Amino acid sequence: MAQKKYLQAKLTQFLREDRIQLWKPPYTDENKKVGLALKDLAKQYSDRLECCENEVEKVIEEIRCKAIERGTGNDNYRTTGIATIEVFLPPRLKKDRKNLLETRLHITGRELRSKIAETFGLQENYIKIVINKKQLQLGKTLEEQGVAHNVKAMVLELKQSEEDARKNFQLEEEEQNEAKLKEKQIQRTKRGLEILAKRAAETVVDPEMTPYLDIANQTGRSIRIPPSERKALMLAMGYHEKGRAFLKRKEYGIALPCLLDADKYFCECCRELLDTVDNYAVLQLDIVWCYFRLEQLECLDDAEKKLNLAQKCFKNCYGENHQRLVHIKGNCGKEKVLFLRLYLLQGIRNYHSGNDVEAYEYLNKARQLFKELYIDPSKVDNLLQLGFTAQEARLGLRACDGNVDHAATHITNRREELAQIRKEEKEKKRRRLENIRFLKGMGYSTHAAQQVLHAASGNLDEALKILLSNPQMWWLNDSNPETDNRQESPSQENIDRLVYMGFDALVAEAALRVFRGNVQLAAQTLAHNGGSLPPELPLSPEDSLSPPATSPSDSAGTSSASTDEDMETEAVNEILEDIPEHEEDYLDSTLEDEEIIIAEYLSYVENRKSATKKN
């Protein structure tokens, strides 16, 4: 397959350079049949490539037929408005995986999915369509989603099956059940990530329960994230981790939608943040790797752009020649795994594009890095006997150039450093939580407490000054019923208490109405503003203060609410199961797959080189 893609790329390159239009005479006659001149062209190109003439002729004929189909489709689209979509089917299908499908663009995504399933013999409910690196939305029209004429559509199956399984009803039923489970799993993933992202955006959850909500730099310390970007970043990281979990299990068809969702949310974050951490660069590699493992790399039109972006992000994050990384960590051995994957994918992409020289350069770089990163299994065993995990052993040995003693010291030191960092981060979160609780105890809303502490960089005294200077902050929406001390009118007792403090009775009553009967807040605000209320505060909030009426349905809904909570807990726990405990899990790899693929593609390139030398 890879060799055929190389041949197609080289022949396409030759045709472009020689300005040959295969869909015109003398290569195509008036009946759109192949012309005699095509055989001469195949002979000419096979001599240039030192390839079998029949194979070259066959590929050129395929290119000619595709060109005619595309031209016919273009004419048809101009006259009728019926667009052509190039459909790439799953690898398991033995028939030609690139197929053309005609459709109007005003139909919905669901109708297109149904049409693809019917045309190519797939089960509609168990496939997903990816167009322009986005999942096709079933409820929107193709036009609304930017689907255009001649677009590429990749079909992903939610099940792993073989042809003989389709002949057996029992096996097919099992596959359908498996697909249903995977679809439910995807939906739970989305729900769980939304819950975690919401918690992260609120930044008020218990630090004991939220170690998974942090994003850290190369030292392991948490990075301060603007509230406006926090939710998007958490969703991006969550989808990325879930996608990586599927990648580890080699479930590429399910991994890809998660990775594409992660890419979408990362794009909502500022450039400065993405340059601070390597997450975004790693995601680009994972997306290209996923397309490659699905044997659909040609569907990813911007594979080169993604790989270049990853390389640029690594440079911004790690510094020129990894200098910044070495300065921070003392080594860059573990991160070299990422560069091995980068060079390998660049080599594969160049080979598929017909660029043998560039392909060999990148593949050779990957091979050299593999030799450098290869780990003697006996050294891993030595570290396992010392009580370290296999993952710690691999990472430690790569960080210490394979020296077992140095690796043991490195792992121990790293454990101690991370334990200290976690202790400091935990204490910082604990203080923040205490400050929020303190402000809530004074009558301020959770939302107001969060925002003012963020504005005051966590300083409680400064936060109190801000709140007293801007009492309208207390009016920020808060859905926590614990802080909802609403009453229609203040009690005479509370009015008298404020009058006793020296405030005017009418002003005292107005302040108590504004602050929902909270004497402490009313007194603080009046004292801070010279005995009067700030003009920006609403003085007639009765409509918003009336307590919600209690109905019999409220108590009846308790069971339903409990069920929802259980479902949320299940969704969150499923996400947490795939969040790796080790913060450098993404740097850990046995490199077994990479070793095989490097050898495979180098053999293709070296065979081409040896064939060229013989001639």
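Including glycine, each Cβ sits where the backbone N, Cα and C put it.
Swiss-Prot lists 374-413 with the feature domain 'UBA 1'. What Swiss-Prot records for 424-470 is domain 'UBA 2'. A mutagenesis experiment is reported in Swiss-Prot for this position, Ala448 to Val, and the note states: No effect on NEDD8-binding. A mutagenesis experiment is reported in Swiss-Prot for this position, Leu453 to Ala, and the note states: Partial inhibition of NEDD8-binding. Looking at Swiss-Prot, you'll find the mutagenesis Leu464 to Ala noted as follows: Partial inhibition of NEDD8-binding. One mutagenesis experiment named in Swiss-Prot is Leu468 to Ala, and its note says Partial inhibition of NEDD8-binding. Residues annotated as domain 'UBA 3' in Swiss-Prot: 489-529. Here Swiss-Prot describes Leu587 to Ala as a published mutagenesis experiment; the accompanying note says: Suppression of NEDD8-binding; when associated with A-464; A-468 and A-591. Suppression of NEDD8-buster function; when associated with A-591. Swiss-Prot lists Leu591 to Ala among its mutagenesis entries, and the accompanying note reads: Suppression of NEDD8-binding; when associated with A-464; A-468 and A-587. Suppression of NEDD8-buster function; when associated with A-587.
Overlay of Swiss-Prot feature records on the structure.
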{"residue": "Ala448", "record": "mutagenesis position", "Cβ within 10 Å": "26"}
{"residue": "Leu453", "record": "mutagenesis position", "Cβ within 10 Å": "23"}
{"residue": "Leu464", "record": "mutagenesis position", "Cβ within 10 Å": "18"}
{"residue": "Leu468", "record": "mutagenesis position", "Cβ within 10 Å": "15"}
{"residue": "Leu587", "record": "mutagenesis position", "Cβ within 10 Å": "20"}
{"residue": "Leu591", "record": "mutagenesis position", "Cβ within 10 Å": "18"}
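Under the DSSP three-state reduction, Leu591 (mutagenesis position) is assigned to coil, being neither helix nor strand. Mapped onto DSSP classes, the domain 'UBA 2' (424-470) shows 38 helix, 0 strand, 9 coil. Taking the Cα of Leu587 (mutagenesis position) as the reference point, the closest of the mutagenesis positions Ala448, Leu453, Leu464, Leu468 is Leu453. Within 10 Å of Leu453 (mutagenesis position), judged by CA to CA distance, lie the following mutagenesis positions from the set Leu464, Leu468, Leu591: Leu464. Separation of the C-alpha atoms of Leu468 (mutagenesis position) and Ala448 (mutagenesis position): 12 Å, rounded to the nearest whole number. With DSSP states grouped into helix (H, G, I), strand (E, B) and coil, the domain 'UBA 1' (374-413) comes out at 29 helix, 0 strand, 11 coil. On the backbone, the CA of Leu464 (mutagenesis position) and the CA of Leu591 (mutagenesis position) stand 55 Å apart. Counting residue by residue with DSSP, the domain 'UBA 3' (489-529) contains 29 helix, 0 strand, 12 coil. When the alpha carbons of Ala448 (mutagenesis position) and Leu591 (mutagenesis position) are compared, the span between them is 50 angstrom.
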